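Q: Per Swiss-Prot, the feature Mg(2+) binding site maps to D84, D88, D205, D209; the stated evidence is a curator's inference. In Swiss-Prot, a published mutagenesis experiment is listed as H73 to A, annotated Retains only 16.9% catalytic activity. A mutagenesis experiment is reported in Swiss-Prot for this position, H73 to R, and the note states: Switches the substrate preference from hydroquinone (HYQ) to p-hydroxybenzoic acid (PHB). One mutagenesis experiment catalogued in Swiss-Prot, G76 to W, is accompanied by this note: Completely loses the catalytic activity. Recorded in Swiss-Prot as a mutagenesis result, C77 to W carries the remark: Completely loses the catalytic activity. For N80 to A, Swiss-Prot lists a mutagenesis experiment annotated as follows: Completely loses the catalytic activity. In Swiss-Prot, a published mutagenesis experiment is listed as R93 to A, annotated Retains only 14.5% catalytic activity.
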Amino acid sequence: MAVASSTRPSQKQSTSKLQPWIQLTRVRKFAGTMVLFWPFAWGLTMAARALLLPVQTFGTILACGFFASCLLHSAGCIWNDILDQDFDRQVERTKSRPIASGAISNTGALIFMFAHLFILMGMIWTSNSLAWMIGIISIFPLPGIYPLMKRITYWPQAWLGIALNTGIVMAWAYTTGTYPTSSIVLSVGAWAWTIYYDTIYACQDKKDDINAGVKSTALLFGSYIKPVLSLFGSIIVGSLLISGILNNQELPYFLVSVGGGGLHLATQLWQVDLDTPKSCWNAFHSTAFNFGAIVWAGLLLDYAWAVGVGAIM
């Protein structure tokens, strides 16, 4: 008993030292990983259906994509916190973040971030030239520039929409060495989806952002947020419809992904209170998990329909 009790303080101390690093990577806030992963999963499943990709190959690539999404999300959060630390100290929701609070130094954060990036580069090292190029762009310039956009434009979400959704064309490029028109159309919808959910997310901090000088579509759209977001919702559903037609998707996709996804967005936009931070967070969390899953479920059912349910089971 004496040995066990003597180890408890050191265990607690080790855990407390790890907490800032865990907080820095946002591994406990999985919604950010999912909004990176879903576009890749959508693109891959569309490609798998078109190519009749073997289930084992599909599953392996999907798992790698999920792991890469976890790493890229964490690296992006670290970089964002390094650049935004002065802003974060002025916003109630973010002032306790590890870099803003001084729990982690800039040097330590940079080393940690580059460790993530080196693993990501290793994962795409043997891919074809197009997938390699898209992967490098997805890892470095696109997410790297995003935090700066909040300083110079009220449309940072538009840039974020490009940065977070390259997974669609990446999935096609990795499996086929090219990307079809359907993947571009779906990417437009995913871009609109990012503006949709990140505008809702930004509504949590509207008052603090005004004081800190942070720009966002939540401030730009003002009292017209819901009408504007309904327009972006229409773009999302329209792109799902058109990309499905171009990719020769069948009934399961149109019923679940297009119909179910559209119903989810409409219901969510009707219910969310954009002046209540908790309601905004719940809506963001819902679209990050539920909308993405609904769209993927339709794609997965259609893939099973194409290759034969027996192959999936």
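From the backbone N, Cα and C atoms, a Cβ is placed for every residue, glycine too.
Substituted residues are absent from this model; it holds the original ones throughout.
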Q: Ten-angstrom check, please: count other Cβ atoms within 10 Å of the Cβ of D205 (Mg(2+) binding site), all chains counted.
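A: If we count other Cβ atoms within 10 Å of D205 (Mg(2+) binding site), we arrive at 22.
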Q: Determine, for the Mg(2+) site, the additional residues of the same chain whose CB lies within 8 Å of the mean position of the CB atoms of D84, D88, D205, D209; present them in sequence order.
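A: Output for this site, in sequence order: F87, Q90, V91, R93, T94, K150, D208, A212, V214.
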Q: Rounded to a whole number, how many Å is the Cα of D84 (Mg(2+) binding site) away from the Cα of G76 (mutagenesis position)?
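A: A Cα-Cα distance of 12 Å.
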Q: What is the nearest of the mutagenesis positions H73, G76, C77, N80 to D88 (Mg(2+) binding site), using the Cα of each?
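A: Nearest listed residue in space: N80.
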Q: Going by Cα-Cα distance, pick out whichever of the recorded positions H73, R93, D205, D209 is nearest to N80 (mutagenesis position).
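A: Among H73, R93, D205, D209, H73.
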Q: Tell me the Cα distance separating C77 (mutagenesis position) from D209 (Mg(2+) binding site), rounded to the nearest angstrom.
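A: Distance (Cα to Cα, whole Å): 18 Å.
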